[in-house]
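So that you can see what the record holds, here are the features copied from Swiss-Prot:
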- 15-172: domain 'Tyrosine-protein phosphatase' (DOMAIN)
- Cys53 to Ser: Increases catalytic activity (MUTAGEN)
- Asp76: active site, proton donor (ACT_SITE)
- Cys114 to Ser: Loss of catalytic activity (MUTAGEN)
- Cys114: active site, phosphocysteine intermediate (ACT_SITE)
- Ala116, Gly117, Leu118, Gly119, Arg120: substrate binding site (BINDING)
- Cys172 to Ser: Probable loss of farnesylation. Loss of kinetoplast localization. Does not affect exosome localization (MUTAGEN)
Amino acid sequence: MEVNATLIDCCDPQKPSRVLFHFLILDAPSPSNLPTYIKELQHRGVRHLVRVCGPTYDATLVKSRGIDVHSWPFDDGAPPTRAVLDSWLKLLDTELARQQEDPSVPPPTIGVHCVAGLGRAPILVALALVEYGNVSALDAIALIREKRKGAINQTQMHWITKYKRRHQGAGCVIM
């Protein structure tokens, strides 16, 4: 059984060879494929798994393998809530600060999943591309859709095109 995963790298525009974040967009695991899913997360070096849908599996099994699980659900087809947005950016800021404090710390791989991996998970990754990079909202959507067909609906696209960045800085690209 294969895990449906799409890797997107966020790189520093001042130094494009420097990866700030690896994002892994996924669909939700089920109890039956959770062992395979966990192996894939470990193989990819995932340190954080962000679940933006309702629980479909026992998160303690993932946590027992050294992966932090963040459960920040929001409505299917909708943009993230303010609380989810704040939690997501706080996680990314914390990981970026770790790298700045110790340049030998490798960039984190952060898994993000919703039910199908087409709406809620990709919109958070698109937000990271916009927020931490010099990537426009439409370019972020196009980059994600190039790798993950059908990602991000019209409601989410409209929201991210109106989004105002909080940060100035690093750039993100698909590798």
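Every residue gets a Cβ built from N, Cα and C, even glycine.
On the structure: features taken from Swiss-Prot.
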residue : record                    : Cβ within 10 Å
Cys53   : mutagenesis position      : 21
Asp76   : active site, proton donor : 15
Cys114  : mutagenesis position      : 24
Ala116  : substrate binding site    : 17
Gly117  : substrate binding site    : 22
Leu118  : substrate binding site    : 21
Gly119  : substrate binding site    : 23
Arg120  : substrate binding site    : 28
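Secondary structure from DSSP puts Gly119 (substrate binding site) in coil.
Geometry remark: Cys53 (mutagenesis position) versus Leu118 (substrate binding site), CA distance 12 Å. Report note: the substrate site is defined by Ala116, Gly117, Leu118, Gly119, Arg120, and the residues of the same chain whose CB lies within 8 Å of the CB centroid of those residues, excluding them, are Asp27, Asp76, Cys114, Val115, Ala121, Pro122, Ala151. Within the model, the domain 'Tyrosine-protein phosphatase' (15-172) shows a mean pLDDT value of 91, rounded to a whole number. Across the structure, Gly117 (substrate binding site) and the residue listed as 'active site, proton donor' place their CA atoms 11 angstrom apart. Taking the Cα atom of each, Ala116 (substrate binding site) and Asp76 (active site, proton donor) are about 10 angstrom apart.
Across the fold, the C-alpha of Asp76 (active site, proton donor) and the C-alpha of Leu118 (substrate binding site) stand 10 Å from each other.
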